[in-house]
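Data block below; observations after.
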Amino acid sequence: MTGRARARARGRARGQETVQHVGAAASQQPGYIPPRPQQSPTEGDLVGRGRQRGMVVGATSKSQELQISAGFQELSLAERGGRRRDFHDLGVNTRQNLDHVKESKTGSSGIIVKLSTNHFRLTSRPQWALYQYHIDYNPLMEARRLRSALLFQHEDLIGRCHAFDGTILFLPKRLQHKVTEVFSQTRNGEHVRITITLTNELPPTSPTCLQFYNIIFRRLLKIMNLQQIGRNYYNPSDPIDIPNHRLVIWPGFTTSILQYENNIMLCTDVSHKVLRSETVLDFMFNLYQQTEEHKFQEQVSKELIGLIVLTKYNNKTYRVDDIDWDQNPKSTFKKADGSEVSFLEYYRKQYNQEITDLKQPVLVSQPKRRRGPGGTLPGPAMLIPELCYLTGLTDKMRNDFNVMKDLAVHTRLTPEQRQREVGRLIDYIHKDDNVQRELRDWGLSFDSNLLSFSGRILQSEKIHQGGKTFDYNPQFADWSKETRGAPLISVKPLDNWLLIYTRRNYEAANSLIQNLFKVTPAMGIQMKKAIMIEVDDRTEAYLRALQQKVTSDTQIVVCLLSSNRKDKYDAIKKYLCTDCPTPSQCVVARTLGKQQTVMAIATKIALQMNCKMGGELWRVDMPLKLAMIVGIDCYHDTTAGRRSIAGFVASINEGMTRWFSRCVFQDRGQELVDGLKVCLQAALRAWSGCNEYMPSRVIVYRDGVGDGQLKTLVNYEVPQFLDCLKSVGRGYNPRLTVIVVKKRVNARFFAQSGGRLQNPLPGTVIDVEVTRPEWYDFFIVSQAVRSGSVSPTHYNVIYDSSGLKPDHIQRLTYKLCHVYYNWPGVIRVPAPCQYAHKLAFLVGQSIHREPNLSLSNRLYYL
């Protein structure tokens, strides 16, 4: 589970409230399924979705959430827009500035194929409108629960169907007067004047309505007793236990409602939350048994900081930012009313949770959201390890074949299984009386069937390698068998290279050299025997050997490692990428132990070594001449203040087989890159050095763009590219295209064949129905998968002065998915994006510094 996927919903602080609960505030709203029994917080204690002023722990019970217009606690729809960053992209209309695709952005080449997708139309009754009201209180009432309770005393006026976030009220009807005044009374007898002012009548397609639909849908999921974790909803009452790995899976769904080409539609996909059946305290205890006592606290911090935990008392997720060893469950904190309470007593009263270990430290989670517009950050959340479950998988689990195999049985769904699970959710919506009543009250309904439409399958590519041309089976998108034994396009001789190994791996080292001698002749690589260097199995010994033996004549260093210990790998890569710039190849010895795969592994190692020294493997036909292709991706370096590293990779020849690579560091909190101008200028110089002329087109594939950052990209990064191109020289005015690449999409596509659903073939393009009318965008399914459902990639052309037709952009994009030299097949994104990802990952994970620029013309990071 990646960091960007973890959206934690922690609410705003609320103090003690004296409310006479009347109307909807007094009881459960009609139509809701009663929540499971849960200890309700006592009045005056911490309530709400997350934290109290200053100190914090806790969240409101489900019944309380439903009292306050369920769903609107998570997202305010004030004029400034909602909190979910992806909605900020709604107002970015880039297509209107692209004259050549204003009329049509669809291509026509390829074979027509029938597809269906996990989208369902949302329909509304004729002349439907949403009425938005602003609510004022005199005197001012700060607490949202109190404001809601006072307003809902007048349910006879506003009606049973309403949505209120504390300031903005939405109704499916228009009140008689534009301004309506009513009076309410608090529990202590204070009279409050409430002014209800109509501010907007919203059509179904307005951005505010789109946000509203999503909130209403989340309300429906709560009615069905699904539990929100981050942005998604899960069913804790239907867990899947994997006891032999101490894991639990909660099945659930991702959902979003957006305006697509012709309809407003719900996109929903299956999601799975992987939890561990051990608490953080269990984890700490097990670690204590394996660690020296004086290193225990350091080791715990190293293992836990950055992880996401789930609180067992209210199913909220938090990121562990620190561990406070000076506090324990007996420590006290100050509540909103000024009184002090210990964690022990607080959890006993608030959640009926008994803490047994009174010496455990306290976990600290820093908030990310401020209180209101321009508000201050609330205090940190203080969590008890005993009451928190670990989530996600450790690196050890991810590298355990059996763990991943057992997980895949439940999480890797075929198209038909995925359609069945999504269909179950839609069936529940149509069959649940409470859900249907809610939808009827708002005048909304959903289609019952998956959306069907036509896509296109692009022509498969021919692979050129060493003067020969190969076809491959498009169903598998892999040409490793077809090209085996064929010479490469460009090879680098292995004349002067080192092989560093430990004594216990002497046999593996000799075996590797013998097998390399067997596989390299067919590739056209001339190879001499390596300089063999035996070292102790310590990081310092490897570094000492590198310092003593690597010279300016050394072409590449191969390090045979006993294990995949990160510290040793990092030290080797850091030295050879920065202090002594030399291509390097690290090999874990056990991968050479299986006789049935040893030749295939030796082949892969030889190919990687050739690439890292500057060789070229294969190519496809690239009709677009004088075009430089750029790929950009970002990685967050958690060890360096969580700053970002952007990998920048650009082609420097017309065949797009040679690449220039740089990286840029960016301060914390910024994903967009300031230093791209320097990278692009350097790439243009590298192109000029190889070709003696400048490219007439620059096409940028921009990956690593987070939700809500599209506007910044359009307004800031694109002008930076344009300024850079202008600064190259008078009269130089190449055409620029910028395409945003997005892998994390919830859309899934299924090919219809003989009454069954299956994965679309590689090369399937979708540019109708489920694309966005305000964007020049399309999907491509480029890769093949052996199991489960294939994931498409979304491409959004945000700037384009090329004048190229949609067919040409789509075909170029698909071609570029064929030239990633670490895999003899089609990958999910264009090769420069994957190269940029590999570079940024290496720098962020291992090097933490800018690599030496003398390596920039080689794929040293593969």
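Cβ coordinates are placed from backbone N, Cα and C, and glycine is handled just like the others.
Under the heading of mutagenesis, Swiss-Prot lists PHE343 to Ala and annotates it as follows: Impairs binding to 2'-O-methylated 3'-end of piRNAs. Of all Cβ atoms in the protein chains displayed, 24 besides its own lie within 10 Å of the Cβ of PHE343 (mutagenesis position).
Listed in Swiss-Prot as a mutagenesis experiment, MET382 to Ala is described as follows: Impairs binding to 2'-O-methylated 3'-end of piRNAs. DSSP assigns MET382 (mutagenesis position) to a strand segment in the three-state reduction. The Cβ neighbour count for MET382 (mutagenesis position), using a 10 Å radius over every protein chain in view, is 19.
What Swiss-Prot lists as domain 'Piwi' is 556-848, and the listing cites sequence analysis.
A mutagenesis experiment is reported in Swiss-Prot for this position, ASP633 to Ala, and the note states: In DAH mutant; causes male infertility due to derepression of LINE1 retrotransposons transcripts. Following the DSSP three-state reduction, the secondary structure of ASP633 (mutagenesis position) is strand.
Within its own chain, ASP633 (mutagenesis position) has ALA646, GLY647, ASP703, GLY704, CYS833, ALA836, HIS837, ALA840 as residues 6 or more apart in sequence whose C-beta sits under 8 angstroms from its own. Residues annotated as active site in Swiss-Prot: ASP633 (among others).
Marked as active site by Swiss-Prot on the basis of similarity to another entry: GLU671 (among others).
DSSP assigns HIS837 (active site) to a helix in the three-state reduction. Annotation comment: Swiss-Prot describes HIS837 (among others) as active site, evidence class similarity to another entry.
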What mean pLDDT does the predicted model reach across the domain 'Piwi' (556-848)?
93
Pairwise CA distance, MET382 (mutagenesis position) versus PHE343 (mutagenesis position), rounded so that it is a whole Å:
9
